[in-house]
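Notes follow once the structure below has been shown.
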Amino acid sequence: MSDTMPEIVSPLVAENSQEQEESVLISLDIEEDKLFLLHFIIGTYFGPDLRKQHHRPKQSAFQIQALKNVVVDELSGSLMKRAELERVYYHIIRNVDPSLVMKPKKLREYFNAKRNDSNRDYPLFVDLFPRKLHPETHVRHKFKFIRSIVFINDPDTSCMREECVARFKRLTGLDSFALSLSVDVTKSNGVVAANEVKVEIDESVEPVKEDNAGTCTSGEESDVAAKPEVKSEAHGGLMVGLMDIGECDDAYLFRVSLPGVKRDERYFSCEVEDNGKVLVRGVTTTGGKRVKRYSHVFEMQTRSLCPPGNFSVSFRLPGPVHPHEFSGNFGTDGILEGVVMKNLQKQTV
């Protein structure tokens, strides 16, 4: 962290002989629990993406702070969507007390704000990942990428003071730091082509009539289109695409029911456009004629689940949004939940 933040991160140097390397522990002196959780998660589960020939890979931001300063030549130049960082944050705090969850506006301030005297006591993203080393890249004015950041799904917390680790576990209820998550990283030479980023959306897909919203057909690909107020008229079986939309002063929240949909990010995508259109695409794995389990082959009888194959769900939020301020989580309960910030300037024009 920068020299202007001694009261938030305090390196504690253990007494060693001159021949031994100094042992440094990081202490987070952040009084507010939700700020502590946010900064701890970002600094522990993410780190500079270093070239392998310079350092062993996947050291967290806190580990790097405890060891040395990083220079640009040591960084890989890879790119990660900022929404991926937010997704990891929301995944970790999914079961915490609601009072510990950072509101979207404050979360955006954490990532966007620059260090100055007015926020001296407030932890910021730039304290862990300085802009000169980890600049943001915009693609099509919709996606925010951060350069040279890597996700660590099983971080080493030995550089943190024990009370910090204990506080994190107490607030989250987690006993282990290991996560079963994967995060997309784009390798880059310093230039990102738009067609390398937005490959999931096929503009040729046309929505079906709203009377069929919430149903899954037996064709190669089904598409569900709905206005926020539309409800499904379908009956029977588990349906892909049932949804709910919420609104607050500065953001929209949507939830989409996706039972039987493969959660592997290689097959699943969710994209938000600036006009509020949301397009979800993926693959269903249920509804087959035969199911193999434990060397047995079962012939399915009722077959009321969605048939296996590709699908897409599209709908429109009530107003324009900032697509690069979108974070989502596809949980094991089969519910896709997303939060996206409103574009208030366009709404007032």
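Heads up, the Cβ atoms here are built off N, Cα and C, so glycines get one too.
This is the original sequence, none of the listed changes applied.
Taken from Swiss-Prot, the feature domain 'sHSP' covers 233-349, and the record attributes it to sequence analysis. As a published mutagenesis entry, Asp49 to Glu appears in Swiss-Prot alongside the note: Loss of function. Under mutagenesis, Swiss-Prot gives Gly246 to Asp with this note: Loss of function, but no effect on the oligomer formation. Quoting Swiss-Prot on the mutagenesis of Gly260 to Asp: Loss of function. One entry in Swiss-Prot concerns the mutagenesis experiment Gly276 to Glu. Its note says: In idm2-3; DNA hypermethylation and loss of transgenes transcriptional silencing.
Local packing around the mutagenesis positions Asp49, Gly246, Gly260, Gly276 was summarised as the count of other Cβ atoms within 10 Å of each Cβ; on this measure the leading residue is Asp49. Per-class residue totals from DSSP over the domain 'sHSP' (233-349), listed helix then strand then coil: 5 helix, 59 strand, 53 coil.
Here the Cα atom of Gly260 (mutagenesis position) is found 26 Å from that of Gly276 (mutagenesis position). Across the structure, Gly246 (mutagenesis position) and Gly276 (mutagenesis position) place their CA atoms 13 angstrom apart. In this structure the C-alpha atoms belonging to Asp49 (mutagenesis position) and Gly276 (mutagenesis position) are separated by 33 Å.
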